[in-house]
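Engineer: What follows is a structure written as structure tokens; I'll ask about it next.
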Amino acid sequence: MKKISNILLAVTFALPLFTACETDNDSNPILNEPDTFTLNTPAYAANNVYDLKNAQTVELTCSQPDYGFPAATTYTVQASFEQDFIEATDESKANYTVLESTSPTAKINVDASELNNALLDLWTAVNGEQAELPTEPVAVYIRLKANITSSGKGVCFSNVIELPNVLISKSTSSLTPPKTMFIVGSMLDTDWKVWKPMAGVYGMDGQFYSMIYFDANSEFKFGTKENEYIGINDNRVTVTDKAGAGVSGSDNFVVENAGWYLFYVKAAVKGDDYQFTITFYPAEVYLFGNTTGGSWAFNDEWKFTVPATKDGNFVSPAMTASGEVRMCFKTDLDWWRTEFTLHDGEIFYRDFNLIDSWTEKGDGYSIQGSAGNVIHLNFTAGTGEKK
């Protein structure tokens with residue numbers, strides 16, 4: 001077997017995330033639709049082995065697509081064993097794999113385990129279930145897809161780069177992403193007896209979310225099952241506070257600032273255990289679709305008002321047109337991954353491949369709105385209504 005040396009644990013693409021801002025003039029920016037953008041070849045790619053089993057991340061860097069103005073951009077990693085990426089047709093599958101995790105910046109820390117598993121699946125798809133995995137490094141080709149965040153606009157693809165020495169390995173762990181996630185704490189009940197189940201992010205195994213009101217200095221823990229009690233001091237846990245919640249603690253999580261937050265948990269398999277990433281997002285709920293006159297982006301004109309109390313209602317702006325009501329939370333993901341509706345007066349979180357309408361789920365899942373209607377949502381009670 002070829003000796004593996006100089007194991008590279010990170011590969012590099014870099015560029016800060018630019019976001020649109022107001023200018024001194026009243027003109028609207030004009031969207032340029034670029035054909036491509038530059039993905040950088042790592043400086044030492046030719047002489048190093050990317051051992052995905054023993055690496056943590058593969059770091060990539062690229063230039064931002066030229067949209068004609070600074071725009072928040074989402075990057076998706078695609079990988080193939082062939083230099084020419086071939087799209088799927090009615091007769092054949094695509095010859096590349098797409099990683100589920102995306103990046104909001106042009107410096108992308110690709111999870112090595114996720115890349116390894118994606119390449120394993122692609123190898124099996126190309127060579128058959130009985131095909132042996134190569135014991136020596138193989139060439140892997142990478143490209144990026146970019147689009148303007150939370151929209152279908154500005155889609156373009158980077159150039160293809162080669163990583164000539166990538167070692168992929170069979171997973172030695174039988175652990176799979178958790179199917180459930182719960183949160184418990186003083187903001188739910190003072191006796192810590194209520195284990196609140198969280199909604200699963202559609203299409204993202206091991207990821208969960210819940211809109212929760214935290215009293216000032218609330219304390220809580222979470223778990224993949226009831227009575228697991230995972231705290232902030234667990235070395236498997238990292239916390240990102242994007243909402244100014246003021247998260248701290250030495251055992252229990254402590255939320256300093258009272259208010260509504262979207263609590264988000266990502267559980268990733270790392271060997272024989274999980275790594276948990278906790279994110280606090282602002283409590284942002286939006287109307288989408290036909291009842292807004294056709295808005296399919298996070299437009300603050302269609303953001304719900306946030307109540308000041310635990311038992312208050314989130315209230316939508318008045319609809320301006322007729323059609324099916326579409327609602328979602330704002331995270332770093334595509335809007336439809338955290339979409340929900342109302343069914344028999346209760347909030348129902350998307351759990352299926354919705355193509356065009358909630359009618360595909362069954363009777364009573366599609367809310368039909370008209371001009372002047374508003375939606376009231378009570379996330380503490382888990383209920384809602386159209387008025």
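Note that Cβ sites are derived from N, Cα and C of the backbone, with glycine treated the same way.
So, quick note: what you're seeing has the original residues, none of the substitutions.
Annotation of the mutagenesis experiment CYS21 to Ala in Swiss-Prot: Abolishes cell outer membrane localization. The annotation that Swiss-Prot gives for the mutagenesis experiment TRP192 to Ala reads: Impaired binding to starch; when associated with A-221; A-229 and A-252. Abolished binding to starch; when associated with A-221; A-229; A-252; A-326; A-336 and A-350. Here the residue is the original one, but Swiss-Prot notes a mutagenesis experiment at this spot, LYS221 to Ala: Impaired binding to starch; when associated with A-192; A-229 and A-252. Abolished binding to starch; when associated with A-192; A-229; A-252; A-326; A-336 and A-350. According to Swiss-Prot, the experimentally introduced change TYR229 to Ala is described as follows: Impaired binding to starch; when associated with A-192; A-221 and A-252. Abolished binding to starch; when associated with A-192; A-221; A-252; A-326; A-336 and A-350. Quoted from Swiss-Prot, the note attached to the mutagenesis of ASN252 to Ala states: Impaired binding to starch; when associated with A-192; A-221 and A-229. Abolished binding to starch; when associated with A-192; A-221; A-229; A-326; A-336 and A-350. Under its mutagenesis annotations, Swiss-Prot gives ARG326 to Ala the following note: Impaired binding to starch; when associated with A-336 and A-350. Abolished binding to starch; when associated with A-192; A-221; A-229; A-252; A-336 and A-350. Annotated D-glucose binding site per Swiss-Prot: ARG326, TRP335, ARG350, ASP351, PHE352, ASN353, LEU354, ILE355, in sequence order. For the published mutagenesis TRP336 to Ala, Swiss-Prot gives the following note: Impaired binding to starch; when associated with A-326 and A-350. Abolished binding to starch; when associated with A-192; A-221; A-229; A-252; A-326; and A-350. Among the mutagenesis experiments that Swiss-Prot reports, ARG350 to Ala is described with the note: Impaired binding to starch; when associated with A-326 and A-336. Abolished binding to starch; when associated with A-192; A-221; A-229; A-252; A-326 and A-336.
Set these features in their place in the structure for me.
Structural biologist: All protein chains included, TRP192 (mutagenesis position) registers 15 other Cβ atoms within 10 Å of its own Cβ.
The 10 Å shell around the Cβ of LYS221 (mutagenesis position) contains 20 further Cβ atoms across the protein chains shown.
TYR229 (mutagenesis position) falls outside any helix or strand according to DSSP and counts as coil.
For ASN252 (mutagenesis position), the same-chain residues 6+ apart in sequence whose C-beta sits under 8 angstroms from its C-beta are GLY185, GLU219, PHE220, LYS221, GLY231, ILE232.
Using a 10 Å radius centred on the Cβ of ARG326 (mutagenesis position) and all shown protein chains, the other Cβ atoms total 25.
Taken residue by residue with DSSP, LEU354 (D-glucose binding site) is part of neither helix nor strand, so it is coil.
On its own chain, TRP336 (mutagenesis position) has TYR202, CYS328, ARG350, LEU354 as residues at least 6 apart in sequence with a Cβ closer than 8 Å to its own Cβ.
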Engineer: Per the record, D-glucose is bound by ARG326, TRP335, ARG350, ASP351, PHE352, ASN353, LEU354, ILE355: how many Å separate the farthest pair of Cα atoms?
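Structural biologist: Largest pairwise Cα separation, rounded: 15 Å.
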Engineer: So if I draw a 10 Å sphere around the Cβ of ASN353 (D-glucose binding site), how many other Cβ atoms end up inside it?
Structural biologist: 8
Engineer: Same chain only, sequence gap of 6 or more: which residues have a CB within under 8 Å of the CB of TYR229 (mutagenesis position)?
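Structural biologist: Listed in sequence order, they are VAL184, LYS221, GLY223.
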Engineer: Including all protein chains displayed, how many Cβ atoms other than that of PHE352 (D-glucose binding site) lie within 10 Å of its Cβ?
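Structural biologist: Neighbour count, Cβ to Cβ under the 10 Å cut-off: 11.
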Engineer: Give me the non-local Cβ neighbours of TRP335 (D-glucose binding site): same chain, 6+ apart in sequence, Cβ-Cβ under 8 Å, ordered along the sequence.
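Structural biologist: Non-local contacts for TRP335 (D-glucose binding site): SER150, TYR286, PHE288, TRP296, ALA297, PHE298, CYS328.
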